[in-house]
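S.K.: According to Swiss-Prot:
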type: ACT_SITE; residues: Cys55; note: active site, nucleophile
type: ACT_SITE; residues: Cys58; note: active site, nucleophile
type: DOMAIN; residues: 348-477; note: domain 'Thioredoxin 2'
type: MUTAGEN; residues: Ser359 to Ala; note: Homozygotes are born at Mendelian ratios and have no phenotypic abnormalities from birth to adulthood. Increased ERN1 activity
type: ACT_SITE; residues: Cys402; note: active site, nucleophile
Amino acid sequence: MLSRALLCLALAWAARVGADALEEEDNVLVLKKSNFEEALAAHKYLLVEFYAPWCGHCKALAPEYAKAAAKLKAEGSEIRLAKVDATEESDLAQQYGVRGYPTIKFFKNGDTASPKEYTAGREADDIVNWLKKRTGPAATTLSDTAAAESLVDSSEVTVIGFFKDVESDSAKQFLLAAEAIDDIPFGITSNSGVFSKYQLDKDGVVLFKKFDEGRNNFEGEITKEKLLDFIKHNQLPLVIEFTEQTAPKIFGGEIKTHILLFLPKSVSDYDGKLSSFKRAAEGFKGKILFIFIDSDHTDNQRILEFFGLKKEECPAVRLITLEEEMTKYKPESDELTAEKITEFCHRFLEGKIKPHLMSQEVPEDWDKQPVKVLVGANFEEVAFDEKKNVFVEFYAPWCGHCKQLAPIWDKLGETYKDHENIIIAKMDSTANEVEAVKVHSFPTLKFFPASADRTVIDYNGERTLDGFKKFLESGGQDGAGDDEDLDLEEALEPDMEEDDDQKAVKDEL
């Protein structure tokens, strides 16, 4: 009898030790294959980050992830945050389809079959708000002023619906809007004290924010669509700084026209320049997103390169559209006054500004080597020569794939250097742009056959000398296809995903 009791005690102790064996770092559970199932069983809601120790984006996320974990733990939430070193736990990474770093997945009730992909931003508030939306009601019921104050204080942006009848059609439309937005906390109230505190005497919706004017009152008929539009127009600051944390809000938002102020924080009239930019932004809410970029920051140098800017040329303003075709625009004036920036934006919206195409100077020896060097200024003349078949690599100097291709491309140039009508060429697409070709990836390989109809053929075959030769000898047929590689928007954005073959590129930046 005693031995059985001791056995039960030992098993109970072992179970307790097993649960306690879940190691924590900064309130984040450290998971391995050996304790992953145990963690899922112990926690109803579990957000898991699969990371790599060398990943720059993972390092940038770490303090915000820990802050979110601490906040939820302090609230006594059932939600816990965890992390897995995917380079050590490759079986787990493969099991959950990890192809980039960081990959973040949300597990509910231990369900391993279909965890949700995390889709919000990289700040602690974004993480907490997304998780609360996934685990609770779309809008929190605010029964008194203390609850309302707590909600407003909890996040940079909050939305509260004030409805004397929370079963009304307007209230139902409000809840539909709340369900559609993951990263902003919503509250709903019928309490007269809350109405009074926030100076409302009838039904309405208010967006509270800890920047700019502090609050925005919705006006008009309350419908889901109109509320979503109202929130889109008001949830971001008039001017948002481009950082690792704000990038998802910038690229993931619905506003696809961005004007960027490249401004070193060390410049003497920094406050004045930023103030002018902010004044200009007031007239374009919901139409153009105004973004400030610290041009002195090392992490932003690739963005300067993308716009053909050097640090010494800043402060400067550029505009870009992020629709299907990314197009850049440059102000006609270098003056950075609110009036000049406002005029530039109006002219752009009226369709009176032509795209800005970058070009380097034509090198004196551009055609002296087997691989010809093209720039914006000589591209048309060479690529669309009716008597020549021209095969062009569009590359980025920092791109790892391009560096791997370089010796093969040089050999291809040697192979055809004396050919009467085949030209092998290359163009640095970070410094040169042409209207006839939109480069979406690096490297992009395009073939311009000898003809008068300006035909362009994408190459997507093997990146080998034999593959290229077969393509050329077949007249651009063997290996033709859509181009696909490192997307330009991904190249600009500090993306949440970073796969192994991009690591070399990112480590250089």
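The count begins at 1 with the first shown residue.
Placed from the backbone N, Cα and C atoms, the Cβ positions cover glycine too.
Keep in mind that this structure shows the original residues, not the substituted ones.
If you look at the structure here, what lies around each of the features I listed?
M.R.: In the three-state DSSP assignment, the secondary structure recorded for Cys55 (active site, nucleophile) is coil.
Around Cys58 (active site, nucleophile), the same-chain residues six or more apart in sequence whose CB sits under 8 Å from its CB are Glu49, Tyr51, Ala52, Tyr101, Pro102, listed in sequence order.
According to DSSP, Ser359 (mutagenesis position) sits in a coil region rather than a helix or strand.
On its own chain, Cys402 (active site, nucleophile) has Glu393, Tyr395, Ala396, Phe442, Pro443 as residues at least 6 apart in sequence with a Cβ closer than 8 Å to its own Cβ.
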S.K.: Between Ser359 (mutagenesis position) and Cys55 (active site, nucleophile), what C-alpha distance do you get in Å?
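M.R.: So the alpha carbons of Ser359 (mutagenesis position) and Cys55 (active site, nucleophile) sit roughly 33 Å from each other.
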S.K.: Return the count of C-beta atoms lying within 10 angstroms of the C-beta of Ser359 (mutagenesis position), excluding that atom itself.
M.R.: 17
S.K.: With DSSP helix as H/G/I and strand as E/B, how many residues of the domain 'Thioredoxin 2' (348-477) fall in helix, strand and coil?
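M.R.: Breakdown, helix to coil: 36 helix, 30 strand, 64 coil.
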